[in-house]
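Heads up: the structure comes next, in structure tokens.
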Amino acid sequence: MSALYFQNLPSRPANKENYTRLLLKHINPNNKYAINPSLPLPHNKLQISSQPLMLLDDQMGLLEVSISRSSKMTNQAFLTFVTQEEADRFLEKYTTTALKVQGRKVRMGKARTNSLLGLSIEMQKKKGNDETYNLDIKKVLKARKLKRKLRSDDICAKKFRLKRQIRRLKHKLRSRKVEEAEIDRIVKEFETRRLENMKSQQENLKQSQKPLKRAKVSNTMENPPNKVLLIQNLPSGTTEQLLSQILGNEALVEIRLVSVRNLAFVEYETVADATKIKNQLGSTYKLQNNDVTIGFAK
């Protein structure tokens, strides 16, 4: 198993790349991707052939940092290494010397299942022929795709549960020696009732959801550089802590969040510090499906 899990990490920001660099910085302060934020992070594809691997950290043999989308796992991450031996060495090192990220002592251990990338590397080494290997990978991908869909699509999840309930109902009726024609009738009635309930619940949900009015976004393109950034079009519920994780550095002075207008003023020590963050993130930044704009305040 070449994957490890981390627990008790800081709550992750929406930007996975920034989070990855944060972990790299604490794992290895000399990591080139942690030192230079403008250096693009490597992305490894599934090993469907003997293609070269690109490492996040050469010293540790670290390949990938994976983050679950589940809200229950906001303080967790999974790290994939090139080999099981490198994962074991990493685990042994931080068993004797605690790893801390932003002051939090990280708990870690071997993952119960390998990451998809780690699994593909493992299967690539063991594969006897391409056809069998590709079928195995497709099976894993299909299962994980279904799992993601069930988490994100409530209707799909309910229909999936309904199919399972129908299978159990059929099994229960057959164990009671009920005639097949009667089983079909009972199952049909059960399925119809459940589908009607789902449809009714979905319609009620649509009626209760009213579109929120968004505050007008001011044009900051012509504003001269200064040490205060204006962050606009923030998602509802954005917190100062979240903004600090995205926009914070050692030069951060203050974050003034104006929730009713979905914007924030972020002040740094110097104009150069503010400019550096703006250039790093760009004029627009994706946050929870919102195109957040970043510019200099007047």
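The backbone N, Cα and C atoms fix where each Cβ goes, and this holds for glycine too.
None of the substitutions listed is reflected here, since the structure keeps the original residues.
Swiss-Prot annotations:
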DOMAIN    2-113  domain 'RRM 1'
DOMAIN    227-298  domain 'RRM 2'
MUTAGEN   LEU4 to Ile  Sensitive in DMS protection of U1 snRNA; when associated with 6-I-N-7
MUTAGEN   LEU63 to Ile  Sensitive in DMS protection of U1 snRNA; when associated with 65-D--L-67
MUTAGEN   VAL228 to Ile  Splicing defects; when associated with 230-F--T-232
MUTAGEN   TYR268 to Phe  Splicing defects; when associated with 262-D-I-263
MUTAGEN   GLY295 to Ser  Splicing defects; when associated with 291-A--K-293
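Taking Cα separation as the measure, TYR268 (mutagenesis position) is nearest to VAL228 of the mutagenesis positions LEU4, LEU63, VAL228, GLY295.
Figure note: comparing Cβ neighbours within 10 Å for the mutagenesis positions LEU4, LEU63, VAL228, the maximum is reached by LEU63. Within 10 Å of GLY295 (mutagenesis position), counting C-alpha to C-alpha distances, fall the following of the mutagenesis positions LEU4, LEU63, VAL228: VAL228. Every protein chain shown contributes to the tally, and the Cβ of TYR268 (mutagenesis position) ends up with 24 other Cβ atoms within 10 Å.
Rounded to the nearest whole angstrom, the C-alpha distance between LEU63 (mutagenesis position) and LEU4 (mutagenesis position) is 12.
When the Cα atoms are compared, VAL228 (mutagenesis position) and LEU4 (mutagenesis position) turn out to be 40 Å apart. Helix, strand and coil counts under DSSP for the domain 'RRM 1' (2-113) come to 32 helix, 24 strand, 56 coil. In terms of DSSP secondary structure, the domain 'RRM 2' (227-298) contains 22 helix, 29 strand, 21 coil. Around the Cβ of GLY295 (mutagenesis position), a 10 Å sphere holds 20 further Cβ atoms from the protein chains shown.
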